[in-house]
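Before any comments, here is the structure.
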Amino acid sequence: MPPLPLEHRPRQEPGASMLVRYFMIPCNICLILLATSTLGFAVLLFLSNYKPGIHFTPAPPTPPDVCRGMLCGFGAVCEPSVEDPGRASCVCKKNACPATVAPVCGSDASTYSNECELQRAQCNQQRRIRLLRQGPCGSRDPCANVTCSFGSTCVPSADGQTASCLCPTTCFGAPDGTVCGSDGVDYPSECQLLSHACASQEHIFKKFNGPCDPCQGSMSDLNHICRVNPRTRHPEMLLRPENCPAQHTPICGDDGVTYENDCVMSRIGATRGLLLQKVRSGQCQTRDQCPETCQFNSVCLSRRGRPHCSCDRVTCDGSYRPVCAQDGHTYNNDCWRQQAECRQQRAIPPKHQGPCDQTPSPCHGVQCAFGAVCTVKNGKAECECQRVCSGIYDPVCGSDGVTYGSVCELESMACTLGREIQVARRGPCDPCGQCRFGSLCEVETGRCVCPSECVESAQPVCGSDGHTYASECELHVHACTHQISLYVASAGHCQTCGEKVCTFGAVCSAGQCVCPRCEHPPPGPVCGSDGVTYLSACELREAACQQQVQIEEAHAGPCEPAECGSGGSGSGEDDECEQELCRQRGGIWDEDSEDGPCVCDFSCQSVPRSPVCGSDGVTYGTECDLKKARCESQQELYVAAQGACRGPTLAPLLPVAFPHCAQTPYGCCQDNFTAAQGVGLAGCPSTCHCNPHGSYSGTCDPATGQCSCRPGVGGLRCDRCEPGFWNFRGIVTDGHSGCTPCSCDPRGAVRDDCEQMTGLCSCRPGVAGPKCGQCPDGQVLGHLGCEADPMTPVTCVEIHCEFGASCVEKAGFAQCICPTLTCPEANSTKVCGSDGVTYGNECQLKAIACRQRLDISTQSLGPCQESVTPGASPTSASMTTPRHILSKTLPFPHNSLPLSPGSTTHDWPTPLPISPHTTVSIPRSTAWPVLTVPPTAAASDVTSLATSIFSESGSANGSGDEELSGDEEASGGGSGGLEPPVGSIVVTHGPPIERASCYNSPLGCCSDGKTPSLDSEGSNCPATKAFQGVLELEGVEGQELFYTPEMADPKSELFGETARSIESTLDDLFRNSDVKKDFWSVRLRELGPGKLVRAIVDVHFDPTTAFQASDVGQALLRQIQVSRPWALAVRRPLQEHVRFLDFDWFPTFFTGAATGTTAAMATARATTVSRLPASSVTPRVYPSHTSRPVGRTTAPPTTRRPPTTATNMDRPRTPGHQQPSKSCDSQPCLHGGTCQDQDSGKGFTCSCTAGRGGSVCEKVQPPSMPAFKGHSFLAFPTLRAYHTLRLALEFRALETEGLLLYNGNARGKDFLALALLDGRVQFRFDTGSGPAVLTSLVPVEPGRWHRLELSRHWRQGTLSVDGETPVVGESPSGTDGLNLDTNLYVGGIPEEQVAMVLDRTSVGVGLKGCIRMLDINNQQLELSDWQRAAVQSSGVGECGDHPCLPNPCHGGALCQALEAGMFLCQCPPGRFGPTCADEKSPCQPNPCHGAAPCRVLSSGGAKCECPLGRSGTFCQTVLETAGSRPFLADFNGFSYLELKGLHTFERDLGEKMALEMVFLARGPSGLLLYNGQKTDGKGDFVSLALHNRHLEFCYDLGKGAAVIRSKEPIALGTWVRVFLERNGRKGALQVGDGPRVLGESPKSRKVPHTMLNLKEPLYIGGAPDFSKLARGAAVSSGFSGVIQLVSLRGHQLLTQEHVLRAVDVSPFADHPCTQALGNPCLNGGSCVPREATYECLCPGGFSGLHCEKGLVEKSVGDLETLAFDGRTYIEYLNAVIESELTNEIPAPETLDSRALFSEKALQSNHFELSLRTEATQGLVLWIGKAAERADYMALAIVDGHLQLSYDLGSQPVVLRSTVKVNTNRWLRIRAHREHREGSLQVGNEAPVTGSSPLGATQLDTDGALWLGGLQKLPVGQALPKAYGTGFVGCLRDVVVGHRQLHLLEDAVTKPELRPCPTP
């Protein structure tokens, strides 16, 4: 309401008195005066403080961390520049390595004095140098000249200097696999063979892999004869000749023998390994037989009608049963001896069984002392110490006062030292007494020593003495050396508080150290190292601070007294334990006490007051009060100090909480307790992985990852002892403070390090003792070793030092000291020693030579080459000749080669480096051209020099390394940029002395991967057998692959990186595969476009290999399946994208990477030697990485090798003594390029202007456009868009969704994004109050360039695409400014931000396409030079021409662009083909036979998906899997069958399951069966799989998997029957007749989890995707073998109607039922497989094993055809022909000549009979017992159908026929039971089979068989009514147990019988 006008306002307010108004006037005046005075005072104050020219400035911002995000490799660390704080560089650590002489060999073929020097060289050279082995390079294998026999094997010593022949002490962990010994005995493994040979001292060696006689165990097969193939040694099951059909059609064979028929002849020939041929039909005649008797085992052979005796027919099998003959020769079996008799035409009688060469062992009669074992070394007996012990720590104290880890280690040391050492007592010795403050006991001297070496770690700590130490290790070393008590007071540098340092967690407050209090500690008691239980970890730290003592957290939970419960014995003696504790703590145990059994009766009132400080930080009035408190609390409590407790607090305790890790700069680690040391959880235990025993804590240096190691402990993770230290185990077992110093005597030891388990040092010859300080009697240890002169020199005049040592007078004695290892930086280059070994530098060479007492001098600077002649003590000639030659031939620097005498002058181009504009601070050698040198006397020396120019000993293992950025740069080809010309190097074609890996040789390796090539043609390379493979790859080593045109160039950097990764991965896979024994190398030949990337590789094998291309492909597929999934990603299905072909033999060599194209090779071969060729592929060194090396400034590298034939660069060279002019003097850079000299004239680089490129800027480079692949991005500096932004962008997209641009705020809501969503551009931004969303109306067309423009001003924004009317939008009101602080990401975002960006923009993928222009605020971003402009990039490529422009698709079809310039047309309905040009579908009409489904491929073709039973391209081949032949499924490891789920076959499968499977395995592992609940591997499942030949039955009911594993491994190549049973949570597994293995799934307290819920299909033999199977099944590969039977409660599942899908499954043709020779069952019988054998189901009218017997029809009215009227019950004895008793039931006496044995416990039953009836019910046959619920077997008619039912004691089985029998016609019935399996066949129907549940296999009966019914059924049998009804009808031709039953004569009870009437 507006105020009233002044004139209308009333003069007085109603209700206001005059008195009030009177007093209001002066108050208002007072208020006005007060305000006026206050304002004046403020003005005066401002004027008095104001000074012109002075103003406040904000504090300067904290300078950014220039090292953040900068990665340094190979041990270098980032350091900011002192001169320019805004710049940083990677530098190597300056600290010196320890002076420890422990030579090691690096992968660069150089010897370093210790591992630290190797790592230092690796950092300085910025290249990967791996530790190949301990000991110097070039040292010979100590086992090379040692021959071990009689079971022993050669084992080199730890220092690699000597070797011993040792017998295997245990075979645990050795590879299993039966081997055949030379004595003809099978052994479970080769290790056990050697162990037996050692024990018996017999000369036994491995003869073959596998058993000596593979046919052993197959002799009992009545249907087959086993023969061992002599070539493959595989058993072959051949049919017996006696089983041939009884056809009398005699034929005459070419051996002069008449055979019954052709079947008999062929089978007899096959069993003898012969191909007998038919000469004529009928009997053999006289002219077909040899005229004379063949002697000496020769066999008659008829060829061209001329019979003669021949030895060619004496063929022997491959079984090994050695026979020693009289001629002293051992034959593999007696047949080979007979063959030798035939060929030599003389008698060679056998001498004895077994081999002949059973020479007695030289060890017979040899007695070894000190526990040594006699072994045979080089044919002589030697006593060797078996140094291998189990490693179980059970310390004992020896009689020498030394503690040994076990009795075995004591005996081993006694043997090694050659002295008698007895076990003095159990437990460790204590020769030093108590070593305090972290010192360790030195047993030899009995004194305590301090480990002094610490690994540098940037983790300073503050000690309790107030000093800062570089690391916790340095603190403990200081405490040990000064023998003082010192603890870590706090992490970081010491901070003073007043005049003192706050320790043990105290904080500084107001100049005083105050212990923080725990206000609200998290619950959870912890046990402190003082034995006190604290309520929380916070209270533990508070107590440590108050008491000023070190208290660590021992473990979570309360402290359990060691006296009670710690042993976990569970003996129930808690009362006794509590009584003991009560007494120990001053109490009295009284069980009758009302206050508790432990009575604390202390009277402390009369004790004089004397305050004491308790260990809990509480002050007690007297010590008595403390003891009373200890008794009442039952806690450890003791007097910490006399007097009142004094904490560090000089003020009352403040409620200061310990700072939580969340308040630290980098937040918390994953444990939510430890503070992170840097971004990305740097320094956290989860990323450091520090060894808990070797490190002080789980944290590490965030920059280097170095953990804080204990003294003497080294490694990044503190997991090993440093060189010169040993006994890491002592830290764990004995609580040592660190590793123990080796303390090797430098006078007697060769090295300063020692064996890690024993501490033994490597001694010089003649020196003994564990520390190499002992000499034989009468000698003393001097500077030359053990010396006879007892006089000790006093002055250096009396001593002569050798091997580079210098004399030093010290402590009154003179001694020789070897030189130090440290060299000045100027002399830190590699040198070649006179022994042919490369050393890290000259100082290391001298130190190693001195310690090893070898005369080694420096041969030359730089690494040794192949032509250096080795020699430890070179002669003067060998030393002077090369130098003399070099002085004449090298008038200018060593990196260029002069003309040799007599050669002509040539023009040489200026060498160019690979990467232009590169300044390197690390020394590099540049490769210069090499001239052809005539083969003069100096040829070898010139060759050596030429080789050194082109090679600088690259890493031998470089191709497989993850950090390869420096390997090839340091090699000649990499740094110089030129490759040696073909034919320019003259090399003597002798066998080179291999000093390093051939990868360091100038011409690389041959195809065998180990022979260095001597020339460009590979003339010295051995032949290989090559297989060419084609692989479709999706990724390698975790990196996704996308094809770009640069991959086609073998010289490109991208090709080199990709080839390295692929070759390294394939090499690892093949070396662990089934073909590894013959594998040599793999080389990438070509990369090309495919579905993703197509790689063509050549895999080289031993030329004698028996492997075929299919073997190579299968082996690689198996390895890909079982290897880690990111190693090599191949397109699915694997078998379609991994193909191998035979490629013939290759004598050609391949170098370290690949060979390049054929054209390039041809060019190289045709090039003359006078000029360096433009393209040479021979040395194929991979290009370097694009990552920036240490200490260099790198311009963008070119992707192609610069040409070397430009004429403007050629200039003559003449020999002379002057230095060559600088490379840039001739101004070689064109078009304004800037030339820069490299390394003092060794080369130059051109820095080209924009738009120019090439080695001399001669090429015009089109503007580069970045291409994005959906997971790529470019990062630029943050947008300046607080209030205004204008942006324009041009892009081309291949997909309708993707992120174009994004910039956000890391801590707030603000962001700006530009994205494609549903085919339209969307602009989003959020200023903090909510997002604004602007969507364009113009659809984005894939493949077309679009331009968008947007603007934003405060909260308003506009968007326009392709000139459309701008779309306007506004963000919600609230905040207006846009605060951005992250990088501007273009084309995508980093992976860690995907979730956040997806939530804000609804787009989680990047752009697939190109961006060619980006304008921000009228300033265009240089995308053409994005490599330099972007601050970060990932996966960005070059944008090329679009494959879909113009549109190649017909009919307006949409073109979808693919990688590598390919496209895919999405054809509309009615169009087909790759370009939609065909209007007719290739599937119309359907070309697939058998109505198989047809699928149209994207390439335009058709693919037929063949069902089970058909194969071929169009399913035109019908496989004989149905009908008369049974189907046995053959799996190859990648095939599988998909069936209906198990739950569809059995209703109550969830409760219980009984399954049986019969299979034959070829491979040791694979999936046999799997059925799950869900497709993602979660939920319930059941599986059966092979794991290393062990069967594993697994199932999960919801709480966890039950794993039931067979006890014994199964045999490969044999049929195996397995039974599975599950009832609730309990399961059982039984293999064959073996024992049952029981198991149970986990139990749940809340839910029973007893039901198996299955919903998915059943997979047999494999699965389509193993990653989607349950993890509990633990399967990753398919089954290789044959599956014969999968039976679920007797129901066969392997039938066509149950199979839903079959992939690569073929029928097995090597079973008697499926073989090509035909059905073994005659007269139309059905063959039923029974594992390796079979059974014939005969049709009506036939019987016998092969249905060969016809039944004789009885005459009408004969009593053999009986009639039954429903009351006729006839009893017979259960008669069989052969006894099949499994228990000891005696057979009854024979009744008469025709009576048979009566059986009561039967393993099998067989019945055949013919019946005729019209009845629908009735019991036909019964056998069983009369007891309640006893076993039985019955044939009955139920509802007109015949049933066979039997019960073996577990559960009845009912088999029902599908044929009606109540037809009044004669039908033949056949019923059979074998163990638990049964079958029923009526007439000609297919047999109905079934199986009883897992359990009993025999039928227990009373010995009687009833026909026609029973008077009364047994009680308790739940049988249908039909079983209680008698049979009405006729029976005849009854067969019991394959024998005819005489119905009248064999009857025991004979009621009135009558014949069956005629129908």
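Cβ coordinates are placed from backbone N, Cα and C, and glycine is handled just like the others.
The noted changes are left out; the structure has the residues it started with.
For the domain 'SEA' (1023-1145), the predicted model reports an average pLDDT of 82. Per Swiss-Prot, the feature domain 'SEA' maps to 1023-1145; the stated evidence is sequence analysis.
According to Swiss-Prot, the feature domain 'EGF-like 1' maps to 1220-1258.
What Swiss-Prot lists as domain 'Laminin G-like 2' is 1526-1708.
Here Swiss-Prot flags 1784-1956 as domain 'Laminin G-like 3', drawing on sequence analysis.
What Swiss-Prot says about the mutagenesis result for Ser1726 to Ala is this: Abolishes fucosylation of muscle agrin. Stimulates MUSK phosphorylation and increases AChR clustering. When other Cβ atoms within 10 Å of the Cβ of Ser1726 (mutagenesis position) are tallied across all protein chains shown, the result is 24.
The mutagenesis experiment Glu1780 to Ala is recorded by Swiss-Prot, whose note states: Slight reduction in AChR clustering ability.
The mutagenesis experiment Thr1782 to Ala is recorded by Swiss-Prot, whose note states: Slight reduction in AChR clustering ability.
Under its mutagenesis annotations, Swiss-Prot gives Asn1783 to Ala the following note: Abolishes formation of AGRN-LRP4 complex and MUSK activation. No AChR clustering activity.
Experimental mutagenesis is annotated in Swiss-Prot for Glu1784 to Ala, with the remark: Significant reduction in AChR clustering ability.
Record note (Swiss-Prot) on the mutagenesis of Ile1785 to Ser: Abolishes formation of AGRN-LRP4 complex and MUSK activation.
What Swiss-Prot notes for the published mutagenesis of Ile1785 to Ala is this: Significant reduction in AChR clustering ability.
In Swiss-Prot, the entry for mutagenesis Pro1786 to Ala states: Significant reduction in AChR clustering ability. The structure shown retains the original residue.
Per Swiss-Prot, mutagenesis His1806 to Leu is noted as: No effect on formation of AGRN-LRP4 complex nor on MUSK activation. In the three-state DSSP assignment, the secondary structure recorded for His1806 (mutagenesis position) is strand. Residue density at His1806 (mutagenesis position): 17 other Cβ atoms are found within 10 A of its Cβ, drawing on all protein chains shown.
Note on Asp1831 (mutagenesis position): other Cβ atoms within 10 Å of its Cβ, all shown chains, come to 20. In the three-state DSSP assignment, the secondary structure recorded for Asp1831 (mutagenesis position) is coil. Listed in Swiss-Prot as a mutagenesis experiment, Asp1831 to Ala is described as follows: Abolishes calcium binding, lowering of binding to myotubes and some loss of AChR clustering activity; when associated with A-1900.
In this structure, Arg1876 (mutagenesis position) belongs to neither helix nor strand by DSSP; it is coil. What Swiss-Prot says about the mutagenesis result for Arg1876 to Glu is this: No effect formation of AGRN-LRP4 complex nor on MUSK activation.
Where Swiss-Prot documents Asp1900 to Ala as a mutagenesis experiment, the accompanying text is: Abolishes calcium binding, lowering of binding to myotubes and some loss of AChR clustering activity; when associated with A-1831. In the three-state DSSP scheme, Asp1900 (mutagenesis position) is classed as strand.
Ser1726 (mutagenesis position) sits 16 Å from His1806 (mutagenesis position), taking the Cα positions as reference. Here the mutagenesis positions are Arg1876, His1938, and the one whose Cβ sees the fewest other Cβ atoms within 10 Å is His1938. If you compare Cα positions, Asp1831 (mutagenesis position) sits closest to Asp1900 out of the mutagenesis positions His1806, Arg1876, Asp1900, His1938. Within 10 Å of His1806 (mutagenesis position), counting C-alpha to C-alpha distances, fall the following of the mutagenesis positions Arg1876, Asp1900, His1938: His1938. Under the three-state DSSP scheme, His1938 (mutagenesis position) falls in the coil class. The local packing around Asp1900 (mutagenesis position), expressed as other Cβ atoms within 10 Å of its Cβ over all shown chains, amounts to 18. Taking only the Cα positions, the spacing between Asp1900 (mutagenesis position) and His1938 (mutagenesis position) is 20 angstrom. Under the three-state DSSP scheme, Ser1726 (mutagenesis position) falls in the strand class. Arg1876 (mutagenesis position) sits 19 Å from His1938 (mutagenesis position), taking the C-alpha atoms as the reference points.
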